[in-house]
Amino acid sequence: MQEIQKNTKKEQYNLNKLQKRLRRNVGEAIADFNMIEEGDRIMVCLSGGKDSYTMLEILRNLQQSAPINFSLVAVNLDQKQPGFPEHILPAYLEQLGVEYKIVEENTYGIVKEKIPEGKTTCSLCSRLRRGILYRTATELGATKIALGHHRDDILQTLFLNMFYGGKMKGMPPKLMSDDGKHIVIRPLAYCREKDIIRFAEAKAFPIIPCNLCGSQPNLQRQVIADMLRDWDKRYPGRIETMFSAMQNVVPSHLCDTNLFDFKGITHGSEVVDGGDLAFDREEIPLQPAGWQPEEDDTALEALRLDVIEVK
């Protein structure tokens, strides 16, 4: 019995550390990009997946101790996909006491009508969903729209654009919506997916499958995701270093004439960004930038416990 109690205490301690790490990551992202301001009404887009559940939980937790006042309203879009469990999210949100709105729109029927059988439906579905969420944000008086994309999503998008789109473009932590009316934020921008997976398992969130529509997964994104996971296993710290690189861009050492005036460089010009060694190899640190040794997370694997609230 004492051994069981000892293990339980250790598990709760490790889970508490995990929640603290996620909370710290979200807090830093919010501060770095000024995501949330005094009086904001945040529309939290809740899909029923691990990422959006985690985002809502951490934002609720931060709300209790933040130096500014902001409110949350959770929004789920019921797209009338066959087998969608309509009762799960309302029951979960009512239990938490979170304000919410379920938006019912038969986008599934529209997509099935417009897209031939066997073709990827994600592009049209995404456009329809985006428009509905923008409209809903206006109706609710939301000042910010929060999406659950995390650090791994941002890196995957960067490599997708480099490999297939020929551009260095990622997924911004904060942006103006394409209709020019809404500010979109990604509070999980600094969070690792593996931390989110462990947290979701520990909290036993009522996960709703993401493939109810029957659409094929994005194979290109899957290839990139597998590549990054392999790198993370074989070369610890590489993921952290690549994400750090996205925050430390040197336009004068790339090739985009829209970002830097290469033609303007003449004899007598000032040295820019430290210049270039030109003929010498640049010194590279032995340890990856931004990397920290992995904490002992073995006790976090496959746990389904209530996490201690961090105040």
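Backbone N, Cα and C atoms are what each Cβ position is placed from, and that goes for glycine too.
Substituted residues are absent from this model; it holds the original ones throughout.
A mutagenesis experiment is reported in Swiss-Prot for this position, CYS122 to Ser, and the note states: Abolishes formation of s(2)C32.
Record note (Swiss-Prot), mutagenesis CYS122 to Ala: Abolishes formation of s(2)C32; when associated with A-125. The unchanged residue is displayed. DSSP assigns CYS122 (mutagenesis position) to a helix. Cβ-based neighbour count (10 Å, all protein chains) for CYS122 (mutagenesis position) stands at 15.
As annotated by Swiss-Prot, [4Fe-4S] cluster binding site applies to CYS122, CYS125, CYS213. Every protein chain shown contributes to the tally, and the Cβ of CYS125 (mutagenesis position) ends up with 20 other Cβ atoms within 10 Å.
According to Swiss-Prot, the mutagenesis experiment CYS125 to Ser carries the following note: Abolishes formation of s(2)C32.
CYS125 to Ala appears in Swiss-Prot as a published mutagenesis result, with the remark: Abolishes formation of s(2)C32; when associated with A-122.
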